[in-house]
Amino acid sequence: MKNDNKLQKEALMRLSQLRFPFADAPSIVQAHQKDEQIQGLLIMKVTELCKLIKSQLFVNSYPKELSIFAKLLYLLFTTGRRGRTLGEEYVDLTYTNRKGTRLAGRLKMIVFAFAYPLCPYFITKLYKKIMKNNKESKIEDTESVAAFCKGLLDFILDVHMTLFYFKGAFYSISKRIFGMRYVFKHILSKNEANFREEGSQKYKVLGYILLAQNVMKWYPVLTSTLGSWIYGRKRTNDSITRSSVGLQERSEHESIEGIPKESQLTHINLSDKNQLPFIPEASRKCILCLMNMSDPSCAPCGHLFCWSCLMSWCKERPECPLCRQHCQPQEILVLRQ
């Protein structure tokens, strides 16, 4: 009886020591690229469906939201159901906890499926809203804090990607936060293990290159920040003394006044045939919103669209919607009589 218990304990110890190997960086990137390809097809289908149900204007107004919705659907029907995405099946990967001792829990995978596409979107929206409020209220301190937070996020992302190239553990920050790590769902043969080890070494070379790039990028920022912090009090006291003398005088000369509000602007709508009569009837509709142009604007290639339609389009994709020629928002010209 004692011998049987001893054998059972030894068997359990061996079973607990049996772990699937962690996935390497090239395999994780390969799975991610495959998922991006599938998500791109899904985004295209969702966009076409919204065109049929709503309109082209709706699709042009919410391209980012439609993309997020398609990615959320993809993750909910795969990861959210504790299954695997097509990219993970393609490379034969699955999620485990941070140490690789057990599979990731269902609740964690559901929360991750929501957080992965939605968190970056809401963070970006919040940052843009803060910056917009700062410009309207002219609060310099809050603007500097927002700029600092953006720089801090960029620094964290750079460090995160550098660690990934060296260790190959977490490809996204969301997975690092949730502690969801990839493992192969099969035992690697000797040849496959050697092949993947060679691929990991090549990614480490990229890690060293990225590390050198980040050092050159962030070293001047770090030194200037430390210098400002060391001499900040003295400079602040001097600036307060000097600015208190001529603050009112400078504000009177440097402030910009008389900027009209949006409601005070004169808009041109081509539904009125007296507006820009040289434009023929067949060319007076915007192909983006399928309505008569409002404030007709010209891209560098010469094609005409509504100001708001073309500006929204170029912010997402800097190109002409018709001929795909390069078009930056600052290159758009508004037509006037």
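Heads up, the Cβ atoms here are built off N, Cα and C, so glycines get one too.
Unsubstituted: the structure retains its original residues.
Owing to the predicted nature of the structure, the values given are computational and were not obtained by experimental measurement.
Among the mutagenesis experiments that Swiss-Prot reports, L270 to A is described with the note: Abolished interaction with PEX12, leading to prevent E3 ubiquitin-protein ligase activity. Around L270 (mutagenesis position), the same-chain residues six or more apart in sequence whose CB sits under 8 Å from its CB are L276, I279, R284, K285, N292, M293, S294, P296, listed in sequence order. DSSP classifies L270 (mutagenesis position) as coil under the three-state reduction.
Residues annotated as Zn(2+) 1 binding site in Swiss-Prot, with similarity to another entry given as evidence: C286, C289, C306, C309. Here C286 (Zn(2+) 1 binding site) comes close to N292, M293, S294, P296, L304, F305, C306, C309: these same-chain residues lie at least six apart in sequence, with C-beta atoms under 8 angstroms from its C-beta.
Listed in Swiss-Prot as a mutagenesis experiment, L288 to A is described as follows: Abolished E3 ubiquitin-protein ligase activity. Secondary structure at L288 (mutagenesis position), taken from DSSP and collapsed to helix, strand or coil, is coil.
Swiss-Prot gives this note for the published mutagenesis C301 to S: Abolished E3 ubiquitin-protein ligase activity, leading to impaired peroxisome biogenesis. Contacts of C301 (mutagenesis position) defined by a Cβ separation under 8 A and a same-chain sequence distance of 6+ are given as C320, L322, C323, Q325, C327, in order along the sequence.
Annotated Zn(2+) 2 binding site per Swiss-Prot: C301, H303, C320, C323, in sequence order, evidence recorded as similarity to another entry. All protein chains shown were included, and the count of other CB atoms within 10 Å of the CB of C323 (Zn(2+) 2 binding site) stands at 11.
As a published mutagenesis entry, L322 to A appears in Swiss-Prot alongside the note: Reduced E3 ubiquitin-protein ligase activity. Every protein chain considered, the tally of other Cβ atoms within 10 Å of the Cβ of L322 (mutagenesis position) stands at 14.
Of all Cβ atoms in the shown protein chains, 10 besides its own fall within 10 Å of the Cβ of R324 (mutagenesis position). Quoted from Swiss-Prot, the note on mutagenesis experiment R324 to A is: E3 ubiquitin-protein ligase activity.
C306 (Zn(2+) 1 binding site) carries a strand DSSP state (E or B). In this structure, the binding-site residues C289, C309 were compared by how many other Cβ atoms lie within 10 Å of their Cβ, and the smallest count belongs to C289.
The two recorded residues R324 (mutagenesis position) and H303 (Zn(2+) 2 binding site) have their Cα atoms spaced 11 Å from each other.
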